[in-house]
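What Swiss-Prot says about this one:
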type    : residues      : note
MUTAGEN : Val87 to Asp  : In nop1.3; thermosensitive allele showing a decrease in histone-glutamine N-methyltransferase activity upon shift to restrictive temperature; when associated with G-103; V-175 and S-219
MUTAGEN : Glu103 to Gly : In nop1.3; thermosensitive allele showing a decrease in histone-glutamine N-methyltransferase activity upon shift to restrictive temperature; when associated with D-87; V-175 and S-219
MUTAGEN : Ala175 to Val : In nop1.3; thermosensitive allele showing a decrease in histone-glutamine N-methyltransferase activity upon shift to restrictive temperature; when associated with D-87; G-103 and S-219
MUTAGEN : Pro219 to Ser : In nop1.3; thermosensitive allele showing a decrease in histone-glutamine N-methyltransferase activity upon shift to restrictive temperature; when associated with D-87; G-103 and V-175
Amino acid sequence: MSFRPGSRGGSRGGSRGGFGGRGGSRGGARGGSRGGFGGRGGSRGGARGGSRGGFGGRGGSRGGARGGSRGGRGGAAGGARGGAKVVIEPHRHAGVYIARGKEDLLVTKNMAPGESVYGEKRISVEEPSKEDGVPPTKVEYRVWNPFRSKLAAGIMGGLDELFIAPGKKVLYLGAASGTSVSHVSDVVGPEGVVYAVEFSHRPGRELISMAKKRPNIIPIIEDARHPQKYRMLIGMVDCVFADVAQPDQARIIALNSHMFLKDQGGVVISIKANCIDSTVDAETVFAREVQKLREERIKPLEQLTLEPYERDHCIVVGRYMRSGLKK
């Protein structure tokens, strides 16, 4: 990376020269040395990069490591908590909310207040009580990032029917470490249940530790291809959500639906085209998968690509017709 002491030295040196007394003097020589925030962030990025890069080899390493990492940390905490007044509005899907503030965010009511599952932002809002003389209660919401969750991406894209609502029983196939599962747990609430099936043991361990704090999640570390292995743990469910990314995912979903899903129950499937067939275009893959679902008595209701959030992904929502599809 080319470094021009003049450019950085002048700008940072001049700006921060007033306090600390180092900016002006060392500006030209060390590249705006102790600028940044708190006297370190910018410093070692520009400073040592230019002056000490030649001998000792410290320039590049410290520039990338300290300058970059500390900059990122500032961004993470910002957003809704930055002193802005946040108003929570209910989304048209029950159990999902929108936080209106500096930016509009998709949020769910935290089932385990004070606990963050994957480092997501939390927003505390005072809700006035319905009785006179009772102080307002604090309610915590968790930001649901559509870039981290296919289900959130589908909701942002405008899914009409979700089948996941307060009090519902949901079978979640391909739960991984529980990023989306935790939000589904928030949506169904204490009256609902999420049966989270994951085959890999490493994410499975994280899923189990998360489920310890959320009594409505039942983690099942088992292969979703063999639903008979966990049939004694699950009753009939209202909805099957699948994010398994396997070539035979239509068959996996069908097996679980036939065994656990109520008649007229909902099926929500995230399809990743590359995982099923990377030799044809995504639209062809989606069409083939929808046809396979029809053959398994799942009536497709809508299909939605997750374009701004995920590439070559789509969500298909269907209804399970136990008696068969009418021709």
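Glycine is no exception: its Cβ is also placed from the backbone N, Cα and C atoms.
This is the original sequence, none of the listed changes applied.
Put simply, Ala175 is the one of the mutagenesis positions Val87, Glu103, Ala175 whose Cα lies nearest to the Cα of Pro219 (mutagenesis position). In this structure the C-alpha atoms belonging to Val87 (mutagenesis position) and Ala175 (mutagenesis position) are separated by 31 Å.
Of all the mutagenesis positions listed (Val87, Ala175), Ala175 sits in the most crowded Cβ setting, with the most other Cβ atoms within 10 Å. DSSP assigns Pro219 (mutagenesis position) to a strand segment in the three-state reduction.
Here Glu103 (mutagenesis position) is positioned 29 angstrom away from Ala175 (mutagenesis position), judged by their C-alpha atoms. Just so you know, the Cβ of Glu103 (mutagenesis position) picks up 9 other Cβ atoms within 10 Å once every protein chain is counted. All chains included, 24 other C-beta atoms sit within 10 angstroms of the C-beta of Pro219 (mutagenesis position).
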